[in-house]
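Asker: Submitted below is the structure of interest, expressed as structure tokens.
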Amino acid sequence: MNRYAVSSLVGQGSFGCVYKATRKDDSKVVAIKVISKRGRATKELKNLRRECDIQARLKHPHVIEMIESFESKTDLFVVTEFALMDLHRYLSYNGAMGEEPARRVTGHLVSALYYLHSNRILHRDLKPQNVLLDKNMHAKLCDFGLARNMTLGTHVLTSIKGTPLYMAPELLAEQPYDHHADMWSLGCIAYESMAGQPPFCASSILHLVKMIKHEDVKWPSTLTSECRSFLQGLLEKDPGLRISWTQLLCHPFVEGRIFIAETQAEAAKESPFTNPEAKVKSSKQSDPEVGDLDEALAALDFGESRQENLTTSRDSINAIAPSDVEHLETDVEDNMQRVVVPFADLSYRDLSGVRAMPMVHQPVINSHTCFVSGNSNMILNHMNDNFDFQASLRGGGVAAKPIVAPTVRQSRSKDLEKRKLSQNLDNFSVRLGHSVDHEAQRKATEIATQEKHNQENKPPAEAISYANSQPPQQQPQQLKHSMHSTNEEKLSSDNTPPCLLPGWDSCDESQSPPIENDEWLAFLNRSVQELLDGELDSLKQHNLVSIIVAPLRNSKAIPRVLKSVAQLLSLPFVLVDPVLIVDLELIRNVYVDVKLVPNLMYACKLLLSHKQLSDSAASAPLTTGSLSRTLRSIPELTVEELETACSLYELVCHLVHLQQQFLTQFCDAVAILAASDLFLNFLTHDFRQSDSDAASVRLAGCMLALMGCVLRELPENAELVERIVFNPRLNFVSLLQSRHHLLRQRSCQLLRLLARFSLRGVQRIWNGELRFALQQLSEHHSYPALRGEAAQTLDEISHFTFFVT
């Protein structure tokens, strides 16, 4: 690092931080990516170093060049060329591009992606944040290969990394994937460049996944026929029907705008991604550099199941430069060579099947499918999308270029920012917005320093030192390291994608760094005292709350630490202070941004699951059966563990009923974390016994209340509740016959809501025993509120024909 002078932090993500720096020898401006070695196995670091060597060999005018890489005891440093701005920020500032500028940028991306695929490298994290631009609007791809997180034994949270805005349907549908997944993402980026927003937008991850899998793209009427044909080929949901490289390179939309080096043509013929007739060859490529690259790829140790040499990407580092950075010169387009398209005899123009792509919006649904939720037990109105349906029909062949007034463009830019999901959901990481909050960082450092000097018992070293050495967004790095699928899976012949819904994010012990539980308890106790004294500033700052939340992602945190975190974060809602009412909204917004609800749920599942395998076992190749972690039942838990789980879910329950953003995060987390298993584990307990622990009753009551809230406020997510309530393991009658008023009353409420939103499911479980249990509660119970609830439930269900069965 002595050769470089670091000037500023320009980006941060799941893998590390990106700094702008100047090389002292020649004053060249570079970007330095710092990747922490913390929590990484030796095998992971070995593969990471080899990937650096691979990237150093990649040379293309539209691929960010790696200058060098080196490492210290704690970090790996990757030095690359520096770019002015990314496409996401450009679109945020300027709105949608015209078709000509977008065509130019798309040509650059096609050139770069073709180069990667020619070298058997999949990107699989294509999005505007990974497209960097210089002052001349020359685009360069970044964050591939090296960016892949090497952690083993993880599936779920990796799959919906950042957001699935640009993920191909086959990935979301848990189908095998190949290079066609990159083609879909390329189409999403090109679409967003011209439309101002991605093809599919939603405020909920679950809703977004359903849209990508089932809804058709809405085409703006401003697109020319060439442009629409190009996008239709890329945004074909069936990867087998998606446009091929042969067709893409000859498409009139990008014809004449693609750069292919002469030496690349031979490599493209040998790559199965770019040439469908290519066979895997054991010999080196004819070109020496390509041969060296293939040799390096083959040397990667990915396990015995490897059958393909490819590299995939899963990074989300946003190398966003500030507006005052120097301009870079990458004038390549002016000196572009003649494009040589390999196997061009299979021209796009000769394929009538592609030319006959449907130009009409035709949603594919049947009479038993809910358009919004895909839930056959619900009937919901058809929801309109971003573009007018009739306008899309009328504008199928219009060739007019979009003319956007500056005011409209600015409005669209703001709307784009609002509509897009946080690009750093990354395993429930901290989202600090689109820029680095330097003031918040400064305050965090000052507070930590003052705390150190004023207290004899210093705060936890793990929390404070790590927080000061990395941006706040890096605090949840332990979880992020574990949220990626196995290398063996990525390199298998079928390329089986990570499991989406449901799944378990198996965070093995190696991904949870040692934690000083006693120091954490002292730190949390001091923080509680500060809140009781009226000092609320710490809970209004993202980075400080992220420090407090960090133990929730660490499997080595003891129950007392987790319970103290929940109690500390609950205090603002129970303190009676007129001034607090003003601050409460700020605190709630911070809780939303740091994804507190999913973190609490994740902590509870870590707490209640059986301990993970040893580090050596966790590093071994995983089978399907080893991916799921079993949960302990109520009799297997200690009183302290039950009390802790209850504290976690009581806070979740309060937040979910407080604000819909928390409810949306809860629904996403239930699906992503497969929390239905945890719910079933508790609700299947026999609460008819008199020895049921009070904490277990409160916890089960929270779960029933949460499911009722989902049905009331977000009925389109009723399927999440159905998976739990209608599971054969759950006997709903036993809940109605519980010895506890709370469980009986909330069970009646839940059943009434299910009859409204999941009637077919209620009909399946309805029987005489269930009807008798409700009648007993409505006629003979001494508790008036419960008796009234049961009577109301019976009254509503009695109107249906299956009631008497």
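We count from 1, first residue shown onward.
Placement of Cβ uses the backbone N, Cα and C atoms for every residue, glycine included.
According to Swiss-Prot, the record shows the following:
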DOMAIN    4-254  domain 'Protein kinase'
BINDING   Val10, Gly11, Gln12, Gly13, Ser14, Phe15, Gly16, Cys17, Val18, Lys33  ATP binding site
ACT_SITE  Asp125  active site, proton acceptor
MUTAGEN   Ala147 to Thr  In FU-H63
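Give me the structural setting of these features: burial, nearby parts and distances.
Answerer: Gly16 (ATP binding site) carries a strand DSSP state (E or B).
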Asker: Mind looking up the mean pLDDT for the domain 'Protein kinase' (4-254) in the predicted model?
Answerer: 83
Asker: Look up Val10 (ATP binding site) in the DSSP assignment and report helix, strand or coil.
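Answerer: Looking at the DSSP assignment, Val10 (ATP binding site) belongs to a strand.
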Asker: Which is it, of Val10, Val18: the one of these binding-site residues whose Cβ has the most other Cβ atoms within 10 Å?
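Answerer: Within the set of binding-site residues, the most crowded position is Val18.
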Asker: Rounded to a whole angstrom, what is the C-alpha distance between Val18 (ATP binding site) and Asp125 (active site, proton acceptor)?
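Answerer: Spelling it out, the Cα of Val18 (ATP binding site) and the Cα of Asp125 (active site, proton acceptor) are 17 Å apart.
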Asker: What is the separation, in Å, between the Cα atoms of Asp125 (active site, proton acceptor) and Gln12 (ATP binding site)?
Answerer: 16
